[in-house]
Amino acid sequence: MAYMLAIANFHFFKFYTRMRKKHENNSCNEKDKDENLFKIILAIFLQEKKKYDCISSGSIMTASEEYLENLKPFQVGLPPHDPESNKKRYLLKDANGKKFDLEGTTKRFEHLLSLSGLFKHFIESKAAKDPKFRQVLDVLEENKANGKGKGKHQDVRRRKTEHEEDAELLKEEDSDDDESIEFQFRESPAYVNGQLRPYQIQGVNWLVSLHKNKIAGILADEMGLGKTLQTISFLGYLRYIEKIPGPFLVIAPKSTLNNWLREINRWTPDVNAFILQGDKEERAELIQKKLLGCDFDVVIASYEIIIREKSPLKKINWEYIIIDEAHRIKNEESMLSQVLREFTSRNRLLITGTPLQNNLHELWALLNFLLPDIFSDAQDFDDWFSSESTEEDQDKIVKQLHTVLQPFLLRRIKSDVETSLLPKKELNLYVGMSSMQKKWYKKILEKDLDAVNGSNGSKESKTRLLNIMMQLRKCCNHPYLFDGAEPGPPYTTDEHLVYNAAKLQVLDKLLKKLKEEGSRVLIFSQMSRLLDILEDYCYFRNYEYCRIDGSTAHEDRIQAIDDYNAPDSKKFVFLLTTRAGGLGINLTSADVVVLYDSDWNPQADLQAMDRAHRIGQKKQVKVFRLVTDNSVEEKILERATQKLRLDQLVIQQNRTSLKKKENKADSKDALLSMIQHGAADVFKSGTSTGSAGTPEPGSGEKGDDIDLDELLLKSENKTKSLNAKYETLGLDDLQKFNQDSAYEWNGQDFKKKIQRDIISPLLLNPTKRERKENYSIDNYYKDVLNTGRSSTPSHPRMPKPHVFHSHQLQPPQLKVLYEKERMWTAKKTGYVPTMDDVKAAYGDISDEEEKKQKLELLKLSVNNSQPLTEEEEKMKADWESEGFTNWNKLEFRKFITVSGKYGRNSIQAIARELAPGKTLEEVRAYAKAFWSNIERIEDYEKYLKIIENEEEKIKRVKMQQEALRRKLSEYKNPFFDLKLKHPPSSNNKRTYSEEEDRFILLMLFKYGLDRDDVYELVRDEIRDCPLFELDFYFRSRTPVELARRGNTLLQCLEKEFNAGIVLDDATKDRMKKEDENGKRIREEFADQTANEKENVDGVESKKAKIEDTSNVGTEQLVAEKIPENETTH
């Protein structure tokens, strides 16, 4: 330690001497920078000296103390952290945003051109459209010309001379002197409260390099490698090294907001971060105090909040905008993407574990968001990387993609950076179908035979095919997913649950084996209803389990994860839906993952696997994917393997990413091909491919057994065959790949023959429904023979009647003019009304004779119609401006509800409930028109009754409040002395004591009867009161039971004061003042209670509180609410 201190001492004085020499020729600005650096070096020197003194004296610093000591040198030179200073740096001074940065843009372009000449294409394309970037290109050309003047043979490849190398070294030395020292972390930064792994340090250095070169980037490490920690460490670099404490905006999914805040507080506790969330009022308070008050370093918000609160967020000049799960902005037309493009920021960073999931255009959308000045034209980007036919061209394009993406994207996978994490073993388990599954599979195909055969001339709708696909996938999972498939009632949990689904048979064998081996299992499925079946199965087999799906509450979700990850947990199985449980969860206590079915998007399955296969996993993870052989699932798996092969070819080679510009996997042709796959086997075979025997419910028998070892061996060979098939495909094959290519060999197309073999068994025994549908051949020939005709109807349709909503209070005369105009339009176009027009105009009419009369009336109206006169046109325009067409039904219903809640005359309270959709003036105008024309509103009696009933409740509550006030004012100490003249009957076996009744009345008076949560507050007061500490009955009452007793007591008071209470204007004014006074007393009481809790023990505080409430508080409370000029009874 002494040696290290001596070395530090030597370097400190060496640095100090160099700074003094340098200052002789430096400007004031550069001197300030070096002065800060000098302070940092001095602080480090003093810190090392303090550590040496501690060790010499024998004292030991705690980890927290050591971190705080390590942090002190980094805090030197930070800007003052107070809201007023922050406002000068955080708030935008120019409403139009920042000006064009010629120097920064030139530096960025120069750096990219130094990496590859390919960027010149995009820069020139941008310069041709924008004169600002033409200026940048001119500066670059000028710099290039100046550089060429220094050497005569730069374009000739040869060895450098000593003179040239010396010149380059001198140039690098000058650049080091001109700028502050560039930090390259070789170990975990001291400002991070923990240790970073070596690859994470490399990631931080990469982010630092991007920042230095003014380039935004995509951190696309595989999930589980600590992207959040790397990002927080980089923000720490900006804060402590660059002295840029903010403002930073982190945008993340709602489920990970708290995790971001926890990680920031854990790794860099000095950073002031907060989450912008809550209801409208809570968000408004946060925005006013924290955001616009500039009392923050980092703001964390969800995608939805960004859209809702875009207006205040646009006022901040963000240093960095960081987007977690950045594939949310892959569509540049989405609302989130458009809103974010309106924000002003100096830099941007995208974080994602799945950089691209679909095509080239989505890659361009991400790059356009990061660097809009370079990647400005989507068409140009697509054309530049369009694939050619030859293999050489494919290799060239792959190399170009790597070169272009390399500066912006960092992607590492676990097997590369985490040597302690063993690679996961994946195996596709190919299972057959049970006899019940065969039956249902065949039934689904027969139900829509024309669509399955593809025999119609017109193409089937994509929705229809997707529906068939979904039903077939359900059948492959378990036939009990169909209503009516499970035998019963009575419904039993028996062996039939397992043996009616081949997948569950295999899973049953597999889980038994894994249980014996001591493994723990995660089971993922797309369908939450399948998890219901698996829950019954786990109960049947006595397997302890946890479950998470899309409907699981956040608290239950965390509890389930904690229970499963707890030491010595007995939970064997964790059931999860792929989308809800595949993101943001750490389940490394499991070592086996079972994918019960496959997702359309293979990245979702990879995310599911990574719940267990991530850093911290000590065992080798095994992944079993259940696939129904010769079914749609097999084709879905092939499609997923194709996508992942593309990822391996283009993304992993240089850790950059690209997805092909592919035909959609769910296109009609591809869907039809998937549906037809294996259909012939289903119709040819009447027996099961999985288990021929299906036991009856309740029999306790088992179906035919499965040899698991043999199945594993066969599945392993088939999995290898599938992977080998796609390993040989090149980039062009993958970009143009579709299912038809599998039928082409040696120049011949075998597709038609194979489709005949598939389809013909389906037509052998068509059902009656299919026989009727064969008449659709007429539709086919009609379409074929009329291909040249226009699909437009030969005559126009009659305009539909104008829809009038009675609550919008439009003038009734306007409807007459609209109808007259509609009839004239029909006459002018020569339209003859039909029965459809009768239904549209008069609704459903059951009487045929009446229908004919209405039709004749409609025809007569059309024949006798006349165009609107000029006066009628003017009246129509005037009447259209009247009414309240901007009030929709939802707002009208809310108006009715809050009018009853607050009373029809409480316009301000009603307007508060309807804000921000309606202003106070709009509500006042509508209320006036509503009560003046209420008879014009349909079912107005119903709405009037709702409001009047609610107003009666308000009036009754006020009467009860007044009766309660008068009763309490009769006694000096009502908690002990109050007596009811008409006490409630005590017929019940267990009733309330007089002391309990008095306490309920006192608490009702304290909080007010008009509060919705008054009985929840009364319950809390009872449980906090030491007088009832041993009264289990009273303490265990629910708010509903207390409300029942409270209403009974209030009715007794109403009897007592029934004749003496009149709610005149004077009484109402006094009660309003009392409410305000009571609110003030409650606030003071709450503040007093809070202070007491800080200074005394909890029990003494409660005693003081009840004594104050019972002896003094009530008397004072009643006295303050009684006017001085009113005498008590």
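Cβ from N, Cα, C; glycine included.
If you look for the noted substitutions, you won't find them, since the model keeps the original residues.
According to Swiss-Prot, the features are:
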- 208-373: domain 'Helicase ATP-binding' (DOMAIN)
- D221, E222, M223, G224, L225, G226, K227, T228: ATP binding site (BINDING)
- K227 to A: Abolishes ATPase activity (MUTAGEN)
- 506-657: domain 'Helicase C-terminal' (DOMAIN)
- 882-935: domain 'SANT 1' (DOMAIN)
Quiz item: List, in sequence order, the same-chain residues at least six positions removed whose CB sits under 8 Å from that of E222 (ATP binding site)?
Solution: G353, R411, R412, I413, K414, D610
Quiz item: Near the Cβ of G226 (ATP binding site), how many other Cβ atoms are there if near means within 10 Å?
Solution: 20
Quiz prompt | Residues flanking the ATP site, with Cβ no more than 8 Å from the Cβ centroid of D221, E222, M223, G224, L225, G226, K227, T228 and excluding those residues themselves | solution = G353
Quiz item: the domain 'SANT 1' (882-935) and the domain 'Helicase C-terminal' (506-657): do they have three or more Cβ pairs under 8 Å, with pairs 6 or more apart in sequence?
Solution: no
Self-check item: Entry from the binding-site residues list M223, L225 having the most other CB atoms no farther than 10 A
Solution: L225
Quiz item: Where DSSP helix means H, G or I and strand means E or B, what are the helix, strand and coil counts for the domain 'SANT 1' (882-935)?
Solution: 37 helix, 0 strand, 17 coil
Quiz item: What average pLDDT does the predicted model assign to the domain 'SANT 1' (882-935)?
Solution: 84
Practice problem: Rank the recorded positions D221, G224, K227 by the number of other Cβ atoms within 10 Å of each Cβ and report the first-ranked residue. | Solution: D221
Quiz item: Cβ-Cβ under 8 Å from T228 (ATP binding site), same chain, 6 or more residues apart: which ones?
Solution: N259, W260, E263, D324, I351
